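Q: When I checked Swiss-Prot for this same protein, it listed these features:
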- CYS13, CYS16, CYS115, CYS130: [4Fe-4S] cluster binding site (BINDING)
- LEU58 to Asp: 4-fold decrease in activity (MUTAGEN)
- ASP75 to Glu: Retains much of its activity (MUTAGEN)
- ASP75 to Asn or Gln: Loss of XDG activity, but retains much of its UDG and HDG activities (MUTAGEN)
- ASN120 to Glu: Strong decrease in UDG, HDG and XDG activities (MUTAGEN)
- ASN120 to Ala: Loss of XDG activity. Decrease in UDG and HDG activities (MUTAGEN)
- HIS190 to Ala: Loss of UDG, HDG and XDG activities (MUTAGEN)
- ASN195 to Ala, Asp, Glu or Gln: Retains much of its activity (MUTAGEN)
Amino acid sequence: MDREAFVQTLTACRLCPRLVAWREEVVGRKRAFRGEPYWARPVPGFGDPEARILLFGLAPGAHGSNRTGRPFTGDASGAFLYPLLHEAGLSSKPESLPGDDLRLYGVYLTAAVRCAPPKNKPTPEELRACARWTEVELGLLPEVRVYVALGRIALEALLAHFGLRKSAHPFRHGAHYPLPGGRHLLASYHVSRQNTQTGRLTREMFLEVLMEAKRLAGL
């Protein structure tokens, strides 16, 4: 399956009734975006097709990616992430706006679940259902050498993808686990508002993760 076929098939997915209902139900709920069009479909990844770094998040935000159709775009997570990608030399611009000409260099963004879940909490069944899309999407990125999991659930989804045991690869910010073929798995706190506004994840902490990913990827 090529990239175009993947996007067409993914965005037509309705496997998870709860997620389908929620991604459509939230349209127009937030006053700031009332009247704006919403993507309200599964969100495909975004970035460099020859990426050597993959940033792997949890799921679209109801009024962020679910509205804009681009990962980490339209909410506080993106407002934190993109300036740091730009500072690290991985993005052409310090912000992501729907329909802009933003380019990512050597990095690709996607998530464990591709539809917005209620309370940002996908169920185990929803994670398993979306694992089929992870399999396809990561297969379209053969140059990736460094996988950066944003949060525990994202880490566990990647461990499942690689057939690795959770008990041998616990989540902690800054964790580094070797993968077969000279690849690497890094873990970071998620770039969510909950983490960045409380100081659990600072700009300096995340920039350090990005620079380590660049070093390991040979960028």
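Note that Cβ sites are derived from N, Cα and C of the backbone, with glycine treated the same way.
Sequence unchanged from the original; the noted substitutions are absent.
I'd like to know what surrounds each of these features in this structure.
A: The Cβ neighbour count for CYS13 ([4Fe-4S] cluster binding site), using a 10 Å radius over every protein chain in view, is 17.
Neighbour density for LEU58 (mutagenesis position): within 10 A of its CB lie 23 other CB atoms from the protein chains shown.
Counting every protein chain shown, 19 other Cβ atoms lie within 10 Å of the Cβ of ASP75 (mutagenesis position). The DSSP secondary structure for ASP75 (mutagenesis position) is coil.
Sequence-distant neighbours of ASN120 (mutagenesis position) (same chain, 6+ apart, CB under 8 A from its CB) are LEU58, ALA59, GLY61, SER192. Look at ASN120 (mutagenesis position): DSSP puts it in a helix.
Around the Cβ of HIS190 (mutagenesis position), the same chain contributes GLY57, LEU58, SER77, LEU150, GLY151, ALA154, LEU201, each under 8 angstroms and 6 or more positions distant in sequence. For the recorded site, HIS190 (mutagenesis position), the DSSP three-state label reads coil.
When secondary structure is read from DSSP and collapsed to three states, ASN195 (mutagenesis position) falls in the helix class. Cβ contacts within 10 Å of ASN195 (mutagenesis position), excluding its own Cβ and spanning all protein chains shown: 21.
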Q: For CYS115 ([4Fe-4S] cluster binding site), what is the tally of other C-beta atoms lying within 10 angstroms of its C-beta?
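A: The answer is 29 other Cβ atoms.
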Q: What number of additional C-beta atoms lies within 10 angstroms of the C-beta atom of CYS16 ([4Fe-4S] cluster binding site)?
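A: Summing over all protein chains shown, CYS16 ([4Fe-4S] cluster binding site) has 23 other Cβ atoms within 10 Å.
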Q: If you compare CA-to-CA distances from ASN195 (mutagenesis position) to each of the recorded positions CYS13, ASP75, CYS115, CYS130, which comes out shortest?
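A: Result for ASN195 (mutagenesis position): the nearest of the recorded positions is ASP75.
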Q: Residues near the [4Fe-4S] cluster site, CYS13, CYS16, CYS115, CYS130 excluded, by Cβ within 8 Å of the Cβ center?
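A: Not counting the recorded site residues, we get ARG14, LEU15, LEU19, VAL20, PRO42, VAL113, ARG114, GLU126, ALA129, TRP133.
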